[in-house]
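Please read the structure below before turning to the comments.
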Amino acid sequence: MAANMYRVGDYVYFENSSSNPYLIRRIEELNKTANGNVEAKVVCFYRRRDISSTLIALADKHATLSVCYKAGPGADNGEEGEIEEEMENPEMVDLPEKLKHQLRHRELFLSRQLESLPATHIRGKCSVTLLNETESLKSYLEREDFFFYSLVYDPQQKTLLADKGEIRVGNRYQADITDLLKEGEEDGRDQSRLETQVWEAHNPLTDKQIDQFLVVARSVGTFARALDCSSSVRQPSLHMSAAAASRDITLFHAMDTLHKNIYDISKAISALVPQGGPVLCRDEMEEWSASEANLFEEALEKYGKDFTDIQQDFLPWKSLTSIIEYYYMWKTTDRYVQQKRLKAAEAESKLKQVYIPNYNKPNPNQISVNNVKAGVVNGTGAPGQSPGAGRACESCYTTQSYQWYSWGPPNMQCRLCASCWTYWKKYGGLKMPTRLDGERPGPNRSNMSPHGLPARSSGSPKFAMKTRQAFYLHTTKLTRIARRLCREILRPWHAARHPYLPINSAAIKAECTARLPEASQSPLVLKQAVRKPLEAVLRYLETHPRPPKPDPVKSVSSVLSSLTPAKVAPVINNGSPTILGKRSYEQHNGVDGNMKKRLLMPSRGLANHGQARHMGPSRNLLLNGKSYPTKVRLIRGGSLPPVKRRRMNWIDAPDDVFYMATEETRKIRKLLSSSETKRAARRPYKPIALRQSQALPPRPPPPAPVNDEPIVIED
């Protein structure tokens with residue numbers, strides 16, 4: 001009963017998706033809606049997986065400790081030399097990788113964001129605490145449903161801030177404690193230099209005379225406010241001016257003036273009313289305008305007594321000292337008393353707690369025999385067996401569990417056991433790092449753009465193109481060994497012909513581990529690569545010379561001058577053939593038959609397909625170039641209009657390219673200058689030629705000539 005009772009201030013799990021981890025929230029309010037349901041106003045906490053990798057790197061940098069220590073040689077001479085180092089927490093170094101991985105799941109990031117969620121989505125309680133530097137990190141792992149935080153995340157600004165002020169540690173910031181003095185022993189310090197006297201208790205004035213002087217000081221303050229224009233606007237009535245003049249700042253200034261004038265009342269009154277006019281003393285309550293006071297109350301309602309955030313977001317033109325001073329003066333006003341009574345009345349009417357029964361509905365991600373398709377006969381599973389059957393748990397690699405849950409992308413067919421599924425829902429990660437972790441580095445990806453036209457366009461969907469999805473497989477040594485040791489189980493040729501069938505990687509890994517000791521005794525014989533001799537390569541290059549370079553593109557004027565009527569000739573389209581053996585223009589036009597016959601046929605009602613055409617120098621319209629002027633009209637039989645010709649067929653778009661640099665290519669890249677690198681990027685079809693001076697290291701300078709003869713200086 002008590003476990004299902006949730007109160008204001010509890011940290012709870014919320015479920016917003018059946019496959020995603022729970023949300024961690026703190027209940028601020030419990031409100032009852034008009035239809036009778038209960039909504040919880042909660043404070044959001046974010047996991048590491050919810051924020052960007054850049055902010056995660058900043059959080060890890062914040063977690064490093066700054067160690068300060070004294071240098072040995074300088075301490076003897078009375079000189080303090082301090083060296084600051086950044087080093088990792090020694091306790092984190094001692095933790096194994098598995099515990100480090102699980103400890104990251106316990107870290108949260110507090111936010112100031114509030115949201116309202118249905119109370120029926122609560123799935124349990126948890127505990128969240130501020131990171132305690134004196135506690136052991138293992139203590140957070142030993143307690144169930146326990147989390148910690150140290151930074152504040154702003155989801156709007158995408159920033160991280162420290163939740164508490166940092167205390168500087170070291171000899172430069174801490175005082176040196178002296179030895180305890182014996183009874184009657186003096187410390188030898190001059191107290192007059194260390195302290196400033198502001199009031200004499202044994203003064204010649206009586207209490208009645210001091211009270212009368214303070215009444216005169218209040219009167220002077222009221223008269224000064226009547227003369228001040230800004231004060232008369234803020235305190236339009238005499239009653240308000242007298243109340244403002246009776247505040248502490250006026251009385252403290254009067255007593256300080258009396259002390260400076262050696263408790264002579266006549267001199268003190270003369271100091272309160274100098275020649276320029278009466279002295280006006282105002283505190284923060286008078287300095288702040290009504291709009292600033294309303295902003296402060298709004299900020300206090302949102303942030304509480306977090307004065308740093310109040311200054312940054314609401315009152316950046318006010319100092320932190322001014323805000324704190326105004327807060328304590330504001331607590332003495334009637335406005336504060338009224339708001340306190342209203343909040344108490346609202347709290348009485350609101351819900352204090354709510355009972356949520358256990359959630360017993362089955363999860364849609366559960367894997368059962370009834371909701372899966374039968375396995376393929378030629379696949380790894382038997383007939384009637386689920387495609388994921390035989391797979392180990394992606395987290396703990398177990399093959400036995402009373403309940404399995406699908407996890408990850410559907411095409412991966414990954415699954416988790418019951419205990420790892422509960423861990424995933426609560427902590428937002430797996431017990432062990434997996435292949436789906438986003439922290440692992442991947443290959444650099446480059447999308448090629450043909451002729452400068454982007455393959456993926458964010459404009460009209462008519463011009464948008466999408467290439468076939470590419471992938472990159474980077475195998476490990478154990479995978480390459482398993483291909484040879486477990487060939488009869490893996491059946492690589494069969495798997496290559498049927499890439500959609502799953503492979504039982506757990507069974508292959510176990511079999512490879514068992515056969516590995518025997519295979520080490522008889523080393524594998526690798527097939528040697530047969531390389532042709534240099535003479536054969538040279539002979540081939542002589543018989544197959546490089547084709548000549550194309551002529552440079554002529555200007556439009558030369559094209560106009562050379563346009564002459566010619567007979568009809570077949571048009572050769574440079575588009576690449578598609579899967580069905582047709583060119584891209586054939587798919588656009590939808591015309592079959594012989595190319596020569598189509599050109600001699602009548603237009604058949606198709607637009608821009610006239611028989612008469614002018615032949616000139618061959619020049620294609622570039623995709624990224626400028627079109628011909630509007631006066632020049634080039635009509636080509638059996639071709640497309642220029643606007644339609646610029647559109648690329650998605651089948652003709654190139655596949656993605658993965659470039660894996662080697663040590664040799666990295667060395668060559670360092671030899672190129674910045675201009676040569678940019679030139680090669682602009683013209684990728686041209687070979688890069690290295691000069692001999694670039695390839696060879698610079699020669700050392702020649703030695704200076706040595707002259708054995710003495711130098712004679714004549715007068």
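Glycine is treated like the rest: Cβ placed from N, Cα and C.
Substitutions noted, but not modelled.
Look at Swiss-Prot and you will find 1-164 tagged as domain 'BAH'. If you take every residue in the domain 'BAH' (1-164) and average the pLDDT, you get 80.
Residues or ranges marked as domain 'ELM2' in Swiss-Prot: 165-276.
In sequence order, no residues are near Lys182 (mutagenesis position), counting only same-chain partners six or more apart with C-beta under 8 A. As a published mutagenesis entry, Lys182 to Ala appears in Swiss-Prot alongside the note: Reduced ubiquitination. Significant reduction in ubiquitination; when associated with A-626.
The annotation domain 'SANT' is assigned in Swiss-Prot to 283-335.
Lys509 to Arg appears in Swiss-Prot as a mutagenesis experiment; the accompanying note says: Reduced sumoylation and transcriptional corepressor activity. DSSP assigns Lys509 (mutagenesis position) to a helix.
Quoting Swiss-Prot on the mutagenesis of Lys626 to Ala: Loss of acetylation and transcriptional coactivator activity. Reduced ubiquitination. Significant reduction in ubiquitination; when associated with A-182.
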Cβ-Cβ distance under 8 Å to Lys509 (mutagenesis position), same chain, at least six residues away: Ala482
